[in-house]
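Worksheet: one structure, shown below.
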Amino acid sequence: MSFLSRQQPPPPRRAGAACTLRQKLIFSPCSDCEEEEEEEEEEGSGHSTGEDSAFQEPDSPLPPARSPTEPGPERRRSPGPAPGSPGELEEDLLLPGACPGADEAGGGAEGDSWEEEGFGSSSPVKSPAAPYFLGSSFSPVRCGGPGDASPRGCGARRAGEGRRSPRPDHPGTPPHKTFRKLRLFDTPHTPKSLLSKARGIDSSSVKLRGSSLFMDTEKSGKREFDVRQTPQVNINPFTPDSLLLHSSGQCRRRKRTYWNDSCGEDMEASDYELEDETRPAKRITITESNMKSRYTTEFHELEKIGSGEFGSVFKCVKRLDGCIYAIKRSKKPLAGSVDEQNALREVYAHAVLGQHSHVVRYFSAWAEDDHMLIQNEYCNGGSLADAISENYRIMSYFKEAELKDLLLQVGRGLRYIHSMSLVHMDIKPSNIFISRTSIPNAASEEGDEDDWASNKVMFKIGDLGHVTRISSPQVEEGDSRFLANEVLQENYTHLPKADIFALALTVVCAAGAEPLPRNGDQWHEIRQGRLPRIPQVLSQEFTELLKVMIHPDPERRPSAMALVKHSVLLSASRKSAEQLRIELNAEKFKNSLLQKELKKAQMAKAAAEERALFTDRMATRSTTQSNRTSRLIGKKMNRSVSLTIY
């Protein structure tokens with residue numbers, strides 16, 4: 001007798017009852033089974049893999065099930081038809097502590113297993129013992145008679161009856177779907193049986209691994225809907241993260257284990273679930289970004305300040321902060337067009353470049369009715385092309401000092417763009433904007449109201465629709481008037497030097513040259529290193545610098561870093577306003593020190609004169625006193641004596 005038998009004697013059994021449970025999985029070509037199999041296939045063939053859960057009774061007084069490798073009661077299988085043919089598959093497990101004579105009542109000392117509706121294989125995890133069911137009137141399988149509802153009775157009766165499809169016992173028994181909703185299944189995971197593997201092979205539809213075994217159609221449909229509704233994210237091609245993503249290829253597939261608080265399950269997420277969560281979503285197009293009109297809700301349009309090939313630019317004031325912005329709106333719908341990529345490229349470049357004093361600042365972008373809108377910094381001076389047109393109308397030109405300042409500031413903007421491994425590829429007067437600001441001088445802070453402020457002109461680079469990477473260029477050719485010859489020949493080895501070439505021609509246009517040709521002999525002469533005719537006299541050093549910038553060999557052209565450090569641009573004749581202000585403050589400080597020293601010297605001189613005068617006075621006074629107190633010794637003195645008698 002085992003230890004369990006000595007401590008706890010087996011409970012009394014009914015007449016003819018056995019201590020073991022025998023359950024059969026009956027597969028018959030009846031209509032009920034076919035209907036149930038069709039329902040299970042509709043739920044998804046991946047739900048019956050058995051990888052995610054296994055049967056286990058909570059708070060069961062029985063010991064846990066032994067693994068197949070551990071020593072234990074031997075397993076016996078009753079003869080039956082082959083798994084491939086319609087018939088019944090019977091698997092018996094010998095319960096520990098089985099009493100003798102069980103073979104007579106139940107057909108042998110065989111173990112128990114749960115019949116799983118719609119699974120095709122029984123779970124090897126241990127089910128409750130026979131005494132647990134002997135006192136109950138419910139069973140997970142239907143019995144033949146209303147009086148005998150125990151698992152033993154069902155097993156004995158089924159041995160002699162024909163094949164029947166498994167069905168719930170009676171209304172009190174929880175149905176299979178409700179049982180699944182209880183989520184009473186835990187590790188260890190149930191391995192696939194031969195029959196379930198065969199069914200998985202025959203399945204026509206393949207689901208993602210890791211799908212929950214007990215996910216019904218409503219939940220799975222809801223989950224797929226949620227996945228489809230997940231906000232998508234664009235990948236910025238100009239960020240370092242995008243390079244790492246493309247270089248690494250697909251994300252590594254790994255498994256993770258997490259705890260499900262709702263049912264106490266230690267579940268293992270599969271590879272494809274993680275891929276669905278971490279895989280970068282496809283690019284958001286203009287059509288998918290439609291929303292309520294943000295332009296009319298958040299901004300008040302003041303006027304139209306410009307237009308071009310891409311669209312129109314409007315001067316707007318934001319209702320929330322009251323600041324003025326430039327809103328760029330595409331003329332025609334961009335969804336699915338070639339201009340859509342240019343619009344997205346401009347947004348990507350603005351987001352990566354961030355804020356720089358010589359690059360137009362970017363704030364936000366969105367889509368409305370298939371149109372792209374970009375919120376940028378408002379430059380009150382307009383574009384350089386507008387200024388050149390105005391100068392041409394009044395026959396006035398930028399002076400050499402102003403041209404040097406223009407070249408220096410735009411060169412600093414290009415240096416910043418090139419330092420981010422990007423190239424602009426469309427430098428021209430219409431893409432350079434002017435911002436005029438009033439900056440208080442230090443003299444105003446000291447109380448000098450004659451020169452209280454100075455106008456500072458800032459040149460900023462805008463329109464980043466042609467920006468591309470230096471390492472992996474996707475060149476979209478810009479204006480042919482400012483296009484370098486090597487770019488036209490599809491030689492992209494020196495793309496930053498193409499921006500230098502275009503900048504030189506931009507300065508030439510600002511100097512008063514005639515409009516540049518789009519093609520022809522004059523176009524080729526410029527690509528050979530000949531400057532267009534300039535209607536004003538420039539210094540030889542500045543002219544030579546412009547010639548070097550349009551040299552036919554791109555390697556001979558200076559880089560943006562070398563350009564901003566050139567001696568011609570940093571000569572003493574042209575100093576910035578900040579440098580002049582610093583020198584002025586230094587001279588004022590020196591002047592104040594000299595004034596203080598002068599006052600000290602004057603005070604010292606006055607004190608010395610006062611001390612000298614005081615010394616003279618003291619000397620004169622001492623001489624006078626000495627003369628009055630002196631006596632003549634050895635001489636006769638006449639004294640008068642008066643006597644008054646009363």
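The chain as shown is numbered from 1 upward.
Placement of Cβ uses the backbone N, Cα and C atoms for every residue, glycine included.
A quick note: this is a predicted structure, and the numbers were derived from the prediction, not measured.
Feature annotations, reproduced from Swiss-Prot:
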- S53 to A: Abolishes phosphorylation by PLK1 and CDK1 and binding of the SCF(BTRC) complex, leading to stabilization of the protein; when associated with A-123 (MUTAGEN)
- S123 to A: Abolishes phosphorylation by PLK1 and CDK1 and binding of the SCF(BTRC) complex, leading to stabilization of the protein; when associated with A-53 (MUTAGEN)
- I305, G306, S307, G308, E309, F310, G311, S312, V313, K328: ATP binding site (BINDING)
- K328 to R: Abolishes activity (MUTAGEN)
- N342, G465: Mg(2+) 2 binding site (BINDING)
- D426: active site, proton acceptor (ACT_SITE)
- N431, D463: Mg(2+) 1 binding site (BINDING)
- S642 to A: Abolishes phosphorylation by BRSK1 and BRSK2 (MUTAGEN)
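Here the candidates are the recorded positions S307, V313, D426, N431, D463. The one whose C-alpha lies nearest to that of N342 (Mg(2+) 2 binding site) is D463. The most densely surrounded of the recorded positions E309, D426, D463, judged by C-beta neighbours within 10 angstroms, is D463.
Here the C-alpha separation of G465 (Mg(2+) 2 binding site) and the residue listed as 'active site, proton acceptor' works out to 8 Å. Here the candidates are the recorded positions K328, D426, N431, D463. The one whose C-alpha lies nearest to that of S307 (ATP binding site) is K328.
DSSP assigns D463 (Mg(2+) 1 binding site) to coil in the three-state reduction, placing it in neither a helix nor a strand. Taking Cβ-Cβ distances under 8 Å and a sequence gap of 6 or more within the same chain, the neighbours of V313 (ATP binding site) are K304, I305, G306, S307, A326, I327, K328, R329. Among the record's ATP binders, I305, G306, S307, G308, E309, F310, G311, S312, V313, K328, no two C-alpha atoms are more than 14 Å apart, and one pair sits at exactly that spread.
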